[in-house]
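Let me begin by presenting the structure, written as structure tokens, before commenting on it.
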Amino acid sequence: MGFEIAKTNSILSKLATNEEHGENSPYFDGWKAYDSDPFHPLKNPNGVIQMGLAENQLCLDLIEDWIKRNPKGSICSEGIKSFKAIANFQDYHGLPEFRKAIAKFMEKTRGGRVRFDPERVVMAGGATGANETIIFCLADPGDAFLVPSPYYPAFNRDLRWRTGVQLIPIHCESSNNFKITSKAVKEAYENAQKSNIKVKGLILTNPSNPLGTTLDKDTLKSVLSFTNQHNIHLVCDEIYAATVFDTPQFVSIAEILDEQEMTYCNKDLVHIVYSLSKDMGLPGFRVGIIYSFNDDVVNCARKMSSFGLVSTQTQYFLAAMLSDEKFVDNFLRESAMRLGKRHKHFTNGLEVVGIKCLKNNAGLFCWMDLRPLLRESTFDSEMSLWRVIINDVKLNVSPGSSFECQEPGWFRVCFANMDDGTVDIALARIRRFVGVEKSGDKSSSMEKKQQWKKNNLRLSFSKRMYDESVLSPLSSPIPPSPLVR
């Protein structure tokens, strides 16, 4: 077997065999555990519930209804007359009507407070492709980007794996709700300089994944001023722009650039990554967008986009749907309402058993605080707790360490990729796990919390002796899952 591995490595490239992909991180290992034992209400009611998938399935019925009412929007139905034109080779600039519809949709998701030029819209194969393409445009192997942590685990794949760049965390702390501070940004930059690492830019995810929080104007202005002062790029990943379900509203970096006091900024250093995967719930369509204020970057990204184009059929369909302003307005309004309702239901269910989450107003997930359940404040203890949740409680949640969080005990848990019934089953499992059954318990909420703290504040393994020989996701032979956000 060793000979086979050595032989394989010798005939493949270093890029193909390096470990920068991040596939073996706990974030993706949770996916493997789910794949090996997926929950189904009838076929496998005791299976693992997928709560590691940041997917928005709450409004797909609205899209289905639109398709039924607009059969000409698809070449598979009444739009068949357009089949030949769509099947032919297309310029990688993209269909003009598609780019126009995307620009208009980006404006609507930002409250109509900013305008986007369709000529600056560049296509890519999902946000994954868009993020990698923008890095290829801006940096060389060995260069680095600063990224506030905790941050999306698959950035290692999207931004590092094939580009050869480094990611340097800007450490944020729970003491101020993980807000980005000027001090932390400066410290990360200066440490890189001392190590002779060339910093080419800073990457913001706004709204944040995994925090589900939005950045205020002051923070955006501060970061923008810093990047301009040091002549480095600012890449804003805004793929969760329309997932805001509570105040404060989302503020795009494009809005900051439009403000009078920021006219001195060099717009050539600012770039936006967008997608329809989260806001519309269409990750399978693989629609990623690069929007740059730099002409050279637009031209370069457009040439590179030939490696990851959006299919013409997809462009045709989306151009029709997103051009329906009445539909878009209703969709965005209904999506925000449903996300808010689901978030409230889920977080209230956690609060009943004393589990708190970081206060958030956006996203498809919560940043869940399980620090009281750790035996000790270490990442080893976090991983032990995570294994119990995966193998015993049968929930795939993502440990904070995979998001480069510096404090053990935080977990990202997704709530928008399932129906109401599955959410309730997940909450019931959590209640059983912490020893507080809602049914038959007539004590007050405060008494429940006190009892929970008394009995379960420090996770005891005496009743659930964890046998390391039990299948661990880390050693699972299950093939890798599709690596999605």
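Yeah, the Cβs are placed from backbone N, Cα and C, and that goes for glycine too.
Just so you know, the substitutions we noted aren't modelled in this structure.
Taken from Swiss-Prot as is:
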BINDING   Glu55, Tyr92  substrate binding site
MUTAGEN   Tyr92 to Phe  Loss of function; when expressed alone in E.coli. Partially complemented; when coexpressed with another ACS2 protein mutated on K-278
MUTAGEN   Lys278 to Ala  Loss of function; when expressed alone in E.coli. Partially complemented; when coexpressed with another ACS2 protein mutated on Y-72
MUTAGEN   Arg286 to Leu  Loss of function; due to a strong reduction in both substrate and pyridoxal phosphate binding
MUTAGEN   Ser460 to Gly  Abolishes phosphorylation
MUTAGEN   Ser462 to Gly  No effect
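In terms of Cα distance, the mutagenesis positions that sit within 10 Å of Glu55 (substrate binding site) are Lys278, chosen from Tyr92, Lys278, Arg286. Long-range Cβ contacts of Tyr92 (mutagenesis position) within its own chain (separation 6+, distance under 8 Å): Met123, Arg302, Lys303, Ser305, Ser306, Leu309.
Within the set of mutagenesis positions (Lys278, Arg286), the lowest number of other Cβ atoms found within 10 Å of a Cβ is recorded at Arg286. Note on Glu55 (substrate binding site): other Cβ atoms within 10 Å of its Cβ, all shown chains, come to 19. Counting in whole angstrom, Lys278 (mutagenesis position) lies 11 from Arg286 (mutagenesis position) by their C-alpha atoms.
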